[in-house]
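Chemist: Sharing a structure, written as structure tokens. Questions coming.
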Amino acid sequence: MSRRKENEEVDKQTRIAIVSDDKCKPKRCRQECKKTCPVVRMGKLCIEVTPTSKIASLSEELCIGCGICVKKCPFEAITIINLPSNLEKHTTHRYSKNSFKLHRLPIPRPGEVLGLVGQNGIGKSTALKILAGKQKPNLGKYANPPDWTEILSYFRGSELQNYFTKILEDNLKALVKPQYVDQIPKAVRGAVGDLLDKKDERELQTKICEMLDLSHIRDREIAQLSGGELQRFAIAMVCIQNADIFMFDEPSSYLDVKQRLNAALTIRSLLHPTKFIIVVEHDLSVLDYLSDFICCLYGVPGCYGVVTMPFSVREGINIFLDGFVPTENMRFRTESLTFKVSESATEEEIKRMNHYVYPAMVKTLGKFELTVEKGHFSDSEILVLLGENGTGKTTFIRMLAGNLQPDGEVELPMLNISYKPQKISPKFQNHVRHLLHDKIRDAYVHPQFIADVMKPMKIEEIMDQEVQNLSGGELQRVALVLCLGKPADVYLIDEPSAYLDSEQRLVAAKVIKRYILHAKKTGFVVEHDFIMATYLADRVIVIEGQPSVKTTAFSPQSLLNGMNRFLELLGITFRRDPNNFRPRINKNNSVKDTEQKRSGQFFFLEDEACN
């Protein structure tokens, strides 16, 4: 009898019901979920909706997982997930009934950098809050939260027991660099230099400002800083203070390749045998360069997240890309993500293509001067623009788009152009569905476009949301769909990876690549995520010179030559991972690094022949 009871217990516990606060509106529907639920019909209170309740309440113990309520809900507010295994005993935190649930925690180690990798909405920021001591883990008992004695006995025998004991005795001070740096000007006022002086506890301010290239903006007000400058300022503010735990939530957004590596070196300069460093990062090549070991997070965004045990850097990132955790024998993604140099047009197709030429151009904006060398492009190819921030990549794209007139009389090829700007500000006052209907009416109902672009970008899930309420990543996906849905000869896409998580970046890269190739169009892409840039590029336009003063955009080069030239400017070398061919940065002055620099091969494509 007890065996049967145990089995029932396990069956009950491996189901999780989520009701979305934003979508569930019991006063605006006929409560179809409650009326159609077979358990409610049998007289048990599986779904409760009282006249005063704001959202429906589902009992996970009584739910049989039939999924009828999920289909019947007019607002698509209910999600019922059968958990992969009995994870109930590993619950670390749950916010409330029918809400997000986090299983297990990453285990930081003193003197090493822990990297966290996973999708958006899977619990990385929740894990950081708990490890920083800002959120008390309730072990899933949201109605009756446990006290610290119970929490410590729960983590007994693991490294986290000592960690939380130290936090409780108040021996550990935690500093967190926030994820959304664009919110900083709303909270902080003053000049950069003054704010840094106030917090300079380690007396390393000058050194850190030099590493992060902040010395020339010390007199500027916070409100006048660009996204990249705010990001570097936020990293500097954390690095100059004394603390035991340093946490960085997405330190590379808004930064160019060179600044990303400088930020990584600055963060690694904090290493000390007694200090903990935790980094959440979506740019996999930077995460690889920055971390000593990695924890992956998998699950269903917004529903539940599971933290894996720590792995070495290479193994951790490969597990994330494979979508399979060997230690738990758990597959969390149906297909693995690989970086084989992607499909390109055959010689026959190249002969039939249209070839376009753009002339040499010069553009002066205030004190900044951009010189563009003459170049050409053809259908079905993507040109990636590589250069630091402030070298005129967006200016070049806007000149091609006809939004900006070059100096003098210059004839640009007459082309229809679709442009996705770098900064996306939602002005539209209605739902996503209306926006798509207004802007790309023909494309968004076309079965081919739905299969190639809309489905992989998961637009269906956000169709009925207000455009004003979308998160950064959702806005980015909508902007990409709008850009690709507009009929044009040339697609100009400025930073498609901003706000997207690692998985969405790779999906977006595949979507852009496939669409441009099959629709026989041309794409110009500005991208700082190195993995995404290498995946997308057929040819490369390198922009050199002194940022914000005088720069030159060279004519397009092959991927290998262009990358070599660009990496030589940065002084970095790349190798490829033998398993999934992703580019990996060599550690500075390592054997491989010295060897490649000596031979002048900064970018390796040696296994391209066998792909």
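Along the chain as shown, the residues are counted starting at 1.
Every residue gets a Cβ built from N, Cα and C, even glycine.
Swiss-Prot lists these features:
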- 15-45: domain '4Fe-4S ferredoxin-type 1' (DOMAIN)
- P38 to L: Larval lethal. Viable but with reduced body and bristle size; when associated with L-146 (MUTAGEN)
- 54-83: domain '4Fe-4S ferredoxin-type 2' (DOMAIN)
- 78-323: domain 'ABC transporter 1' (DOMAIN)
- 118-125, 387-394: ATP binding site (BINDING)
- P146 to L: Does not affect development. Viable but with reduced body and bristle size; when associated with L-38 or T-77 (MUTAGEN)
- Q231 to L: Embryonic lethal (MUTAGEN)
- E503 to Q: Constitutively associates with the 40S ribosomal subunit (MUTAGEN)
Chemist: Within 10 angstroms of the C-beta of G387 (ATP binding site), what count of other C-beta atoms is obtained when all protein chains are considered?
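Modeler: G387 (ATP binding site): 25 neighbouring Cβ atoms within 10 Å.
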Chemist: Would you identify which of the recorded positions Q231, N389 has the most other C-beta atoms lying within 10 angstroms of its C-beta?
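Modeler: For the recorded positions Q231, N389, the Cβ with the most other Cβ atoms within 10 Å is Q231.
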Chemist: If you measure from the Cα of P38 (mutagenesis position), which of the recorded positions I122, K124, P146, G387, T391 is the nearest?
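Modeler: Given the candidates I122, K124, P146, G387, T391, the nearest one is I122.
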Chemist: Check the Cα distances from G118 (ATP binding site) to each of the mutagenesis positions P146, Q231, E503 and keep only the ones within 10 Å.
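Modeler: Checking Cα-Cα distances against G118 (ATP binding site), the mutagenesis positions within 10 Å turn out to be E503.
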Chemist: Could you state the whole-number distance in Å separating the C-alpha atoms of G387 (ATP binding site) and Q231 (mutagenesis position)?
Modeler: 18
Chemist: Quick one: DSSP breakdown of the domain '4Fe-4S ferredoxin-type 2' (54-83) into helix, strand and coil?
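Modeler: Each residue of the domain '4Fe-4S ferredoxin-type 2' (54-83) counted once, the result is 5 helix, 7 strand, 18 coil.
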Chemist: Have a look at the mutagenesis positions P146, Q231, E503 and say which one has the shortest Cα distance to K393 (ATP binding site).
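Modeler: Smallest Cα separation from K393 (ATP binding site) among P146, Q231, E503: Q231.
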Chemist: Counting all other Cβ atoms within 10 Å across every protein chain shown, which of the recorded positions P38, G118, P146 scores highest?
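Modeler: Of the recorded positions P38, G118, P146, the most buried by Cβ count within 10 Å is G118.
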Chemist: If I take the Cα of N120 (ATP binding site) as reference, which of the mutagenesis positions P146, Q231, E503 has the closest Cα?
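Modeler: Smallest Cα separation from N120 (ATP binding site) among P146, Q231, E503: E503.
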Chemist: Using the alpha carbons only, what distance in Å do you get between N389 (ATP binding site) and E503 (mutagenesis position) once rounded?
Modeler: 25
Chemist: Which one is it, among the recorded positions K124, P146, Q231, T391, that lies nearest to E503 (mutagenesis position) by Cα separation?
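Modeler: That would be K124, the closest of K124, P146, Q231, T391 to E503 (mutagenesis position).
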Chemist: Where does the mean pLDDT land for the domain '4Fe-4S ferredoxin-type 2' (54-83)?
Modeler: 86
Chemist: Here are some binding-site residues: N120, T391. Which one has the most Cβ atoms within 10 Å of its Cβ?
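Modeler: Going through N120, T391 one by one, the largest Cβ count within 10 Å is at T391.
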Chemist: Determine, to the nearest whole angstrom, how far the Cα atom of Q231 (mutagenesis position) is from the Cα atom of I122 (ATP binding site).
Modeler: 23
